[in-house]
Amino acid sequence: MMSFVSLLLVGILFHATQAEQLTKCEVFRELKDLKDYGGVSLPEWVCTAFHTSGYDTQAIVQNNDSTEYGLFQINNKIWCKDDQNPHSSNICNISCDKFLDDDLTDDIMCVKKILDKVGINYWLAHKALCSEKLDQWLCEKL
């Protein structure tokens, strides 16, 4: 019985430390430090994150010669470093796997660098889907 309880606790703790699928309101709260940064509103960020990763902090997209990581799909050729692309510019000075957890602090720091260097158009979903009719991306439960 004791080993079953121990195994159950390990399973619970393991799940608690894993990345997760966030809700709209969780993303809204987590991204508060991005509000109006670079002229981009919080609803625009929530919309962009949804259309970029589906709010999945573990999202990984393999392209022909690069990989994109996390909630914001940050690319390993320029912004972060991984084993696939060890000669990355690594402008954010970070390992790409840091974008795969539910601590968005490092993601937000890199997003700000991306905004400063290339602007919001880095995220193709923004212009196409997140520049108008943003009321649906608000969270009433703050």
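Cβ from N, Cα, C; glycine included.
Every position carries its original residue.
Small disclaimer: the values here were computed from a predicted structure and weren't measured.
Feature list (source: Swiss-Prot):
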type    : residues                              : note
VARIANT : Ile12 to Ser                          : In allele D
DOMAIN  : 20-142                                : domain 'C-type lysozyme'
VARIANT : Lys32 to Arg                          : In allele B and allele D
VARIANT : Lys35 to Ala                          : In allele B
VARIANT : Gly39 to Cys                          : In allele C
VARIANT : Pro43 to Ser                          : In allele E
VARIANT : Glu68 to Asp                          : In allele C
VARIANT : Asn85 to Lys                          : In allele E
VARIANT : Asn85 to Met                          : In allele C
VARIANT : Cys96 to Gly                          : In allele C, allele D and allele E
BINDING : Lys98, Asp101, Asp103, Asp106, Asp107 : Ca(2+) binding site
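Positions of the features from Swiss-Prot, shown on the structure.
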| residue | record | Cβ neighbours (10 Å) |
| --- | --- | --- |
| Lys35 | variant position | 13 |
| Gly39 | variant position | 9 |
| Pro43 | variant position | 19 |
| Glu68 | variant position | 21 |
| Asn85 | variant position | 18 |
| Cys96 | variant position | 25 |
| Lys98 | Ca(2+) binding site | 18 |
| Asp101 | Ca(2+) binding site | 17 |
| Asp106 | Ca(2+) binding site | 18 |
| Asp107 | Ca(2+) binding site | 26 |
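Gly39 (variant position) is 26 Å away from Lys98 (Ca(2+) binding site) when you measure Cα to Cα.
Within 8 Å of the centroid of the Cβ atoms of Lys98, Asp101, Asp103, Asp106, Asp107, where the record puts Ca(2+), the same chain has further Cβ atoms from Gly70, Phe99, Leu100, Asp102, Leu104, Thr105. Within the same chain, no residue at least six positions away from Asp103 (Ca(2+) binding site) has a Cβ under 8 Å of its Cβ. DSSP gives Gly39 (variant position) a helix state. Comparing CA positions across the recorded positions Gly39, Glu68, Asp101, the one lying closest to Asn85 (variant position) turns out to be Glu68.
The secondary structure of Asp101 (Ca(2+) binding site), as reduced to three states from DSSP, is coil rather than helix or strand. Note: the domain 'C-type lysozyme' (20-142) comprises 56 helix, 12 strand, 55 coil (DSSP; helix = H, G, I, strand = E, B).
Under 8 Å, Cβ to Cβ, and six or more positions away along its own chain, Lys32 (variant position) finds Leu42.
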